[in-house]
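Heads up: the structure comes next, in structure tokens.
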Amino acid sequence: MASQPNSSAKKKEEKGKNIQVVVRCRPFNLAERKASAHSIVECDPVRKEVSVRTGGLADKSSRKTYTFDMVFGASTKQIDVYRSVVCPILDEVIMGYNCTIFAYGQTGTGKTFTMEGERSPNEEYTWEEDPLAGIIPRTLHQIFEKLTDNGTEFSVKVSLLEIYNEELFDLLNPSSDVSERLQMFDDPRNKRGVIIKGLEEITVHNKDEVYQILEKGAAKRTTAATLMNAYSSRSHSVFSVTIHMKETTIDGEELVKIGKLNLVDLAGSENIGRSGAVDKRAREAGNINQSLLTLGRVITALVERTPHVPYRESKLTRILQDSLGGRTRTSIIATISPASLNLEETLSTLEYAHRAKNILNKPEVNQKLTKKALIKEYTEEIERLKRDLAAAREKNGVYISEENFRVMSGKLTVQEEQIVELIEKIGAVEEELNRVTELFMDNKNELDQCKSDLQNKTQELETTQKHLQETKLQLVKEEYITSALESTEEKLHDAASKLLNTVEETTKDVSGLHSKLDRKKAVDQHNAEAQDIFGKNLNSLFNNMEELIKDGSSKQKAMLEVHKTLFGNLLSSSVSALDTITTVALGSLTSIPENVSTHVSQIFNMILKEQSLAAESKTVLQELINVLKTDLLSSLEMILSPTVVSILKINSQLKHIFKTSLTVADKIEDQKKELDGFLSILCNNLHELQENTICSLVESQKQCGNLTEDLKTIKQTHSQELCKLMNLWTERFCALEEKCENIQKPLSSVQENIQQKSKDIVNKMTFHSQKFCADSDGFSQELRNFNQEGTKLVEESVKHSDKLNGNLEKISQETEQRCESLNTRTVYFSEQWVSSLNEREQELHNLLEVVSQCCEASSSDITEKSDGRKAAHEKQHNIFLDQMTIDEDKLIAQNLELNETIKIGLTKLNCFLEQDLKLDIPTGTTPQRKSYLYPSTLVRTEPREHLLDQLKRKQPELLMMLNCSENNKEETIPDVDVEEAVLGQYTEEPLSQEPSVDAGVDCSSIGGVPFFQHKKSHGKDKENRGINTLERSKVEETTEHLVTKSRLPLRAQINL
């Protein structure tokens, strides 16, 4: 029984695989809606059924239902069709199979849309992302994606063939001649394959090249507009993809695996009357319908398994010969229209598709070629081409006219086709003859075997009846002995049960004793192991601890010695450094007073020079005032004589003089502002000097440079006006510059000692600046007052020109008074300047004294600080020494503590060894000694002879039993009849009941049974006789097998 599934699977593989048939229904188009057509097709994708209503709208009961491998309704998308139909086939192509997918159906039902698809409006998607893309672009996209992801080395070649009016054209031909026809020949390597001479195979490297090839081929394909479809395909197209993949075996040998995929877009069948095709279009429609009709006849012949299949009646069927009934995996996509206008065409398409489901193909993997075999094949092809080329160049062959060559080649092709057809017919007849002879011989042998088996069975039945009577007598004896054995068995069972109970008690007691021994042994073993391990670990731990203590104490002693030496060196170096600092500081402090005194003497000399200059300026001003006075008197005397006109001129001149005096006053005021700014800058610089005493000498030099530049800029701005007055100021500024330059040199050494005095200098400078500003304000105010009085005088002179002579003396007196007042004020100003210079001299004396005091104080501070620093270092050294002694004490204490811990650990060890070990404590479960009660003797059955003697003594009872058995004879004899009936049923039933054999059993392995089984349905007597003999032989084989099985228990019973 276990071998039956394997044999059935093997038969199924030998039988082949059915072609996959898929039905796709398109939605309504605009023309069908305008014609008010109604839907007659219902698609059920779940149950895979298509139902067609054939009785119109009113009659809903009359319908035809077809079942297919897959069904897609009107709402199905392109991607759904691709994933369901093409993806599994594509995997088989990569595995090395040849596969074919072609669309079949009426024109305008969506075959080209399913195979090629369309581009979305405005081309907003790429080829691979376009939802309207068909099977061909999606397939090529996935081929490149899968092969690239697998990482295998591969090459892809494509070709595009067109069958138009039963002529072959290459749509990928690079030449401009589109009408060049191709020739088709049989493939010598594949009996069912064909070779198309001159067909261009283009190697593609990526998806973009494939899309360009598809566009190029679609542009060359013949299409035209009909009433059924605006872009009706007028030809069949075959798009072939050949994939060469390289594989490496375990031994390192390189193999080439070849897979081929044919994507066929058939032209649709059409009704010329409905499509409106005339002239050329009508001839095209006739050729299309003729090729599709041949395809239908081929499908019918393959389904009915006729000996001759008309592949050669059309070039389309000849190309698809291997796909229909060959070694190719084939899928058909049947497209239909849901409209009632196309009812006849829809039913025809569904009938063809449903019939094609029964076609059996035997897909085989293409033979994998080794690298050497492939190179050898290419080399032979190259040599053949070289020979042809050499013959053509040397002109050694036979040359005939082109017309004769065409006639001869046509005859050869016709003869070759006839020869192939005759060979196929002869092969079919010979195969049929061989099958019939084999069936006849098998049936004859089976009949002879059945006769011999029947004779053997009759003899066995006779001997069995003889043995039956003997067996009955033996049965009575055995029953009596069996009853005696049963009673003995009961007694033995009771004794055995008692013994078993006793054994159970003893085993429990023994197990308790053993468990006690195990506990004791476990405790002893645990204590021994724990004691041993603990002792070893503790000894190693203490040894390590002692070594660590010794190493730590030695390292700490060495560290303390290093600390002592380091701190001694540090103390000596710090004392020497302090000594050098003290000597340098004292030397610098002794040099500071000398430098200050020299600079102060220079400043005194400058002040004396300024005093002399002030005296000279005083005399010069007095002389100028006198000259001004004399000039004024002479001018007044000269003015008295002219007329009123000259007075007006003088009035204008006075106005001009007053304007100039205003400008002079403004300039003096500006000078005062600039001087205020200069003094404020100087004060700020002094404040910065006070705050930034730690800054370097470079910054102080930069500040002095800025001060010099400011003085130079002030001197340049005021050099053009008030020449005499500015000469004094320039000299004074030059003196200040020299003082600043002289003071700048010792600033680097004195700047730390004059921090306190700088505040006083700033205050004094601010006081003098305020005083100078007040004096300048008074001078400018007087000039302004003078200006106002002059203006009033001019106005009065203008108004009172008639009274000029009377007031002339008064004017002269007022001028004299003003000159005197000016003289006095100038003298007062000079005296004030001299007094300010004296005050500065006094301040410099005070500054010198303060600097000397500061130097002395700083020197004393330095010596005190150095002494304090030395004392601090000595104190720190003593502290470190004390700390080291404390550390030594701590180390000693730590060693003592470690020794104490070691002692404690030893005490704990002793405690563990004495107290912590486990002891064997009694649990009270140990069994006590006791006595067991059990039977000491066993019952035995009496010997067979004694039992038979007892049976003879009971003869009357035996006779009664025999009488009872004779009365029951009627029951025992039918039992034998039943056995004979069963045996007869196995031998006779198959001969009388032929319908018990399943007509659907796969019998292909017994020589062409499916072919004749199919013939039986057509009522041919010869085939019926053959199948009847086959059935009888098979049934007799099974009968023999069953009889042998039923005989074995009977023989065993007889032997008993």
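Numbers run from 1 along the shown chain.
Just so you know, glycine gets a Cβ as well, placed from its N, Cα and C.
None of the substitutions listed is reflected here, since the structure keeps the original residues.
According to Swiss-Prot, the feature domain 'Kinesin motor' maps to 18-359.
Per Swiss-Prot, the feature ATP binding site maps to Gly105, Gln106, Thr107, Gly108, Thr109, Gly110, Lys111, Thr112. According to its DSSP assignment, Gln106 (ATP binding site) is in a strand. Gln106 (ATP binding site) counts 23 other C-beta atoms within 10 Å of its own C-beta, drawing on all protein chains shown.
Among the mutagenesis results in Swiss-Prot, Thr926 to Ala has the note: No mitotic phosphorylation. No binding to spindle apparatus. The residue drawn here is the original one.
Where Swiss-Prot documents Ser1033 to Ala as a mutagenesis experiment, the accompanying text is: Still binds to the mitotic spindle but mitotic progression is impaired.
Swiss-Prot gives this note for the published mutagenesis Ser1033 to Asp: Still binds to the mitotic spindle but mitotic progression is impaired.
Quoted from Swiss-Prot, the note attached to the mutagenesis of Lys1034 to Arg states: Significantly diminished interaction with TPX2.
Cβ neighbours within 10 Å of Thr109 (ATP binding site), excluding its own Cβ and spanning all shown chains: 28.
Counting neighbouring Cβ atoms within 10 Å of each of the binding-site residues (Gly105, Gly108, Gly110), the lowest count belongs to Gly110.
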